[in-house]
Amino acid sequence: MDLPGNDFDSNDFDAVDLWGADGAEGWTADPIIGVGSAATPDTGPDLDNAHGQAETDTEQEIALFTVTNPPRTVSVSTLMDGRIDHVELSARVAWMSESQLASEILVIADLARQKAQSAQYAFILDRMSQQVDADEHRVALLRKTVGETWGLPSPEEAAAAEAEVFATRYSDDCPAPDDESDPW
């Protein structure tokens, strides 16, 4: 009787074998760098220093878009695609209820997302405008297309949304932050 075997028992996967004969990892897959040998990054004393500099350069290239509420209790930073990178809270949020804090974080995060996506809109529009030689009619069509096709807010729309939220959500009688004791 001929029983079906396990597909992994054959040598069909030798081309994607990431481990050497001794079982040690032979290759690494880095989403930024790609696939490379695991032995190459740490060979030589100068490469450690160069690797650290490359990480620093990469970190500096990441654009963050931050929105802080007027009372300066919540600050949200997002990446260009609108994903939240981090949220900073002032010590004064201890006086807020959980639902108030959650609501505040969501409102500020949405404004930060719009701000970041408006930068994405401006970047795409700038690159595409270069392709049409800055012809005003074509740029106007591009502006409409970028906004409608990708659903990205323009910088003007993002600024208007922030101004509207700040005007309606926060009154002028909100207490001014104490700059000496405030960590922000």
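Cβ coordinates come from backbone N, Cα and C, glycine included.
The annotation that Swiss-Prot gives for the mutagenesis experiment Trp19 to Arg reads: Absence of EspD secretion.
Experimental mutagenesis at this site is recorded by Swiss-Prot as Trp27 to Arg, annotated: Absence of EspD secretion.
Pro31 to Ala appears in Swiss-Prot as a mutagenesis experiment; the accompanying note says: Decreased EspD secretion and small reduction in cellular EspA levels.
In the three-state DSSP assignment, the secondary structure recorded for Arg138 (mutagenesis position) is helix. In Swiss-Prot, a published mutagenesis experiment is listed as Arg138 to Ala, annotated Absence of EsxA secretion. Decreases EspD stability.
Of all Cβ atoms in the protein chains displayed, 11 besides its own lie within 10 Å of the Cβ of Trp150 (mutagenesis position). Among the mutagenesis entries in Swiss-Prot is Trp150 to Arg, noted as: Absence of EspD secretion. Decreases EspA levels.
Using a 10 Å radius centred on the Cβ of Arg138 (mutagenesis position) and all shown protein chains, the other Cβ atoms total 14. Trp150 (mutagenesis position) carries a helical DSSP state (H, G or I). Cα spacing between Arg138 (mutagenesis position) and Trp150 (mutagenesis position): 17 Å, rounded to the nearest whole number.
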